[in-house]
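According to Swiss-Prot, the protein has these features:
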type: DOMAIN; residues: 19-121; note: domain 'SARS ORF8 Ig-like'
type: MUTAGEN; residues: Cys20 to Ala; note: Complete loss of dimerization
type: MUTAGEN; residues: Tyr42 to His; note: Complete loss of hIL-17RA binding
type: MUTAGEN; residues: Val62 to Leu; note: Partial loss of hIL-17RC binding
type: MUTAGEN; residues: Ile76 to Asp; note: Complete loss of hIL-17RC binding
type: MUTAGEN; residues: Asn78 to Gln; note: Complete loss of glycosylation when secreted by conventional route. Increases cytokine storm effects
type: MUTAGEN; residues: Asn78 to Asp; note: Complete loss of N-glycosylation and of secretion
type: MUTAGEN; residues: Leu84 to Ser; note: Complete loss of IL17RA binding
type: MUTAGEN; residues: Glu106 to Pro; note: Complete loss of hIL-17RA binding
type: VARIANT; residues: Lys2 to Gln; note: In strain: Theta/P.3
type: VARIANT; residues: Thr11 to Ile; note: In strain: Iota/B.1.526
type: VARIANT; residues: Thr11 to Lys; note: In strain: Mu/B.1.621
type: VARIANT; residues: Pro38 to Ser; note: In strain: Mu/B.1.621
type: VARIANT; residues: Glu92 to Lys; note: In strain: Gamma/P.1
type: VARIANT; residues: Asp119 to Ile; note: In strain: Delta/B.1.617.2
Amino acid sequence: MKFLVFLGIITTVAAFHQECSLQSCTQHQPYVVDDPCPIHFYSKWYIRVGARKSAPLIELCVDEAGSKSPIQYIDIGNYTVSCLPFTINCQEPKLGSLVVRCSFYEDFLEYHDVRVVLDFI
């Protein structure tokens, strides 16, 4: 029993600490981004402005009355197409990099960020 608990913790930690996700899409076409967060985790999508891990994040979706809607920014253009499922126009973010924040908790008190790198077909 102790071994199963230990194995569960190791599996969760290993899955939770993914740093980067590489995905392929056709440039300037709508693309449903694969969520790299582990199953049963919550996710929020951002653009990280700058290269540092401590760089500010721009949220791409907002919760409105039980549904998620894309936030449109002048500097980003129409990058986010839909939030459920998370869909973007396949292009490099103008201000930085695409990041998904994964958390087991709905309030995101503990989280881990995964950078999503797009490979254009």
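Numbers here mean position along the shown chain, with the first residue as 1.
Placement of Cβ uses the backbone N, Cα and C atoms for every residue, glycine included.
Positions of Swiss-Prot features highlighted on the structure.
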{"residue": "Cys20", "record": "mutagenesis position", "Cβ within 10 Å": "10"}
{"residue": "Pro38", "record": "variant position", "Cβ within 10 Å": "16"}
{"residue": "Tyr42", "record": "mutagenesis position", "Cβ within 10 Å": "14"}
{"residue": "Val62", "record": "mutagenesis position", "Cβ within 10 Å": "11"}
{"residue": "Ile76", "record": "mutagenesis position", "Cβ within 10 Å": "16"}
{"residue": "Asn78", "record": "mutagenesis position", "Cβ within 10 Å": "10"}
{"residue": "Leu84", "record": "mutagenesis position", "Cβ within 10 Å": "9"}
{"residue": "Glu92", "record": "variant position", "Cβ within 10 Å": "13"}
{"residue": "Glu106", "record": "mutagenesis position", "Cβ within 10 Å": "7"}
{"residue": "Asp119", "record": "variant position", "Cβ within 10 Å": "9"}
Here the recorded positions are Pro38, Glu92, Glu106, and the Cα closest to that of Asp119 (variant position) is found at Glu92
Among the mutagenesis positions listed as Cys20, Val62, Ile76, Glu106, the Cα nearest the Cα of Glu92 (variant position) belongs to Ile76
For Val62 (mutagenesis position), the spatially nearest of the recorded positions Pro38, Tyr42, Ile76, Asn78, Leu84, using Cα atoms, is Leu84
Glu106 (mutagenesis position) -> DSSP, reduced to three states, gives coil
Nearest to Ile76 (mutagenesis position) by C-alpha distance, among the recorded positions Pro38, Tyr42, Glu106, is Tyr42
Under a three-state DSSP reduction, the secondary structure at Tyr42 (mutagenesis position) is strand
DSSP tally for the domain 'SARS ORF8 Ig-like' (19-121), helix/strand/coil in that order, comes to 0 helix, 55 strand, 48 coil
Cα nearest Asn78 (mutagenesis position) among recorded positions (Cys20, Pro38, Tyr42, Leu84, Glu106) -> Leu84
Here the mutagenesis positions are Cys20, Leu84, Glu106, and the Cα closest to that of Tyr42 (mutagenesis position) is found at Glu106
Smallest Cα-Cα separation from Glu106 (mutagenesis position) among the recorded positions Cys20, Pro38, Leu84 is shown by Pro38
CA pair Cys20 (mutagenesis position) / Pro38 (variant position), Å rounded to integer, equals 13
